[in-house]
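Enquirer: The Zn(2+) binding site annotation in Swiss-Prot covers Cys313, Cys316, His332, His336. Record note (Swiss-Prot), mutagenesis Ser53 to Ala: Abolishes phosphorylation but does not affect interaction with IKKepsilon; when associated with A-85; A-172; A-202; A-264; A-270; A-325 and A-349. The unchanged residue is displayed. According to Swiss-Prot, the mutagenesis experiment Ser85 to Ala carries the annotation: Abolishes phosphorylation but does not affect interaction with IKKepsilon; when associated with A-53; A-172; A-202; A-264; A-270; A-325 and A-349. Annotation of the published mutagenesis Ser172 to Ala in Swiss-Prot: Abolishes phosphorylation but does not affect interaction with IKKepsilon; when associated with A-53; A-85; A-202; A-264; A-270; A-325 and A-349; the original residue is retained in the structure shown. Swiss-Prot documents Ser202 to Ala as a published mutagenesis change and attaches the note Abolishes phosphorylation but does not affect interaction with IKKepsilon; when associated with A-53; A-85; A-172; A-264; A-270; A-325 and A-349. Record note (Swiss-Prot) on the mutagenesis of Ser264 to Ala: Abolishes phosphorylation but does not affect interaction with IKKepsilon; when associated with A-53; A-85; A-172; A-202; A-270; A-325 and A-349. Here the residue is the original one, but Swiss-Prot notes a mutagenesis experiment at this spot, Ser270 to Ala: Abolishes phosphorylation but does not affect interaction with IKKepsilon; when associated with A-53; A-85; A-172; A-202; A-264; A-325 and A-349. Annotation of the mutagenesis experiment Ser325 to Ala in Swiss-Prot: Abolishes phosphorylation but does not affect interaction with IKKepsilon; when associated with A-53; A-85; A-172; A-202; A-264; A-270 and A-349. Among the mutagenesis entries in Swiss-Prot is Ser349 to Ala, noted as: Abolishes phosphorylation but does not affect interaction with IKKepsilon; when associated with A-53; A-85; A-172; A-202; A-264; A-270 and A-325.
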Amino acid sequence: MEASAAKITPMASSMSASGSTNSPSSEKMNYALQVALQTIKERCIQLQRRVASMEEENQQLREASSRSEGAPRANEIGVTGDVLSLKAQVSELQRQKEQLEEHIGMVSNENRRLWSRLSQISKDQQLNALPSSTDSRAQQNQNLVRSKTFTQHSPNPHLRQKMLSDGIKDLSLEEIALDDFGASSEELGYPYNLQKVEETTSEPDANVDAKRCLDGLQELRREAMKQQQELRSVMTLLENRIALKPCPECAQKTIKKPEMADKSLETDDSLTSELKNYESQHNGHNGTPPSQRINIIQEKIKADAADAMEKTCPMCGKQYSSQVSFNAFREHVEMHFIDDALELESENSIERQFEFVSHAVGDF
């Protein structure tokens, strides 16, 4: 990398001395592009040399193995060890060849990514820079076109690297891969104060996860509302049972039987004592005749029936007794509307999610 930078320095100095109208940012961008292109060319040359040497060795080993297989049987016993060693070498070289092909594919992918990033940097710089003259405008409107110099033709001889020594040839491809430079704070534009290009990745699974979470919350809410309604119905049932249960005094009266002087006839004393006890316990009704008491009881029964008719749910037809408060009856009626609102809300949320997903797919 340093050698390539040293080679490109005279070119950059000559371009700056020629009196061009490029801004400092465009000069830095051009310098970075030249450095990247020179690095890619040198790497391709090294890989081509290594592939050629491996092919030559493979060819030599194939010829040697074919000669050893075509020899007479008299010499087979003496050269068995050599044949086995040659076959082992052939298999090892084949493995190395496959490894090199994988590394070549990796480097080509890295070069493609590097080229896209450099083209994006050039486009951003051209959009941000203000045109100073017509020449600068024409230069900014030009798109970065990929050259076929080092793919179809031999590279420039003035830019070639010197021949490597035998010790340097044994370097692995991992030492020259671009992945080693990925841990730095900035990528290629770091030494030249260029902006780092951020890769925007779409996350289509985010909408699916959000929809799943909303569905789960809706199910939990629906279950909680259902449990609340069941608890309220149980509470109303208990209230009705408590209201219908007689008071302890009335229960004692029904249990207590009148005294019998004879097994068949009741005594007047027992009846009079019962009436006195009843009148002493119900002091509020001492001055009212029995007919008036019967009328009051009938009116209460009619009022309870009217209240029961008034407390009939218009949605499900459930009836509530007079002992149930009006607030409980109102909450039961409101529950029907809350359930309908929840269903509408869930349907609208699902429609919005599908609409969001369709827009996201269309924009992509």
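Cβ from N, Cα, C; glycine included.
Could you place the listed features in the three-dimensional structure?
Expert: Residue environment of His336 (Zn(2+) binding site) contains 14 other Cβ atoms, counted within 10 Å of its Cβ in all protein chains.
Counting every protein chain shown, 11 other Cβ atoms lie within 10 Å of the Cβ of Ser53 (mutagenesis position).
According to its DSSP assignment, Ser85 (mutagenesis position) is helical.
In sequence order, the list of same-chain residues 6 or more apart from Ser325 (mutagenesis position) whose Cβ falls under 8 Å from its Cβ is empty.
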Enquirer: Taking the center of the Cβ atoms of Cys313, Cys316, His332, His336 at the recorded Zn(2+) site, which other residues in this chain have a Cβ no more than 8 Å from that point?
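Expert: Sorted by sequence, the hits are Pro314, Met315, Lys318, Val333, Met335.
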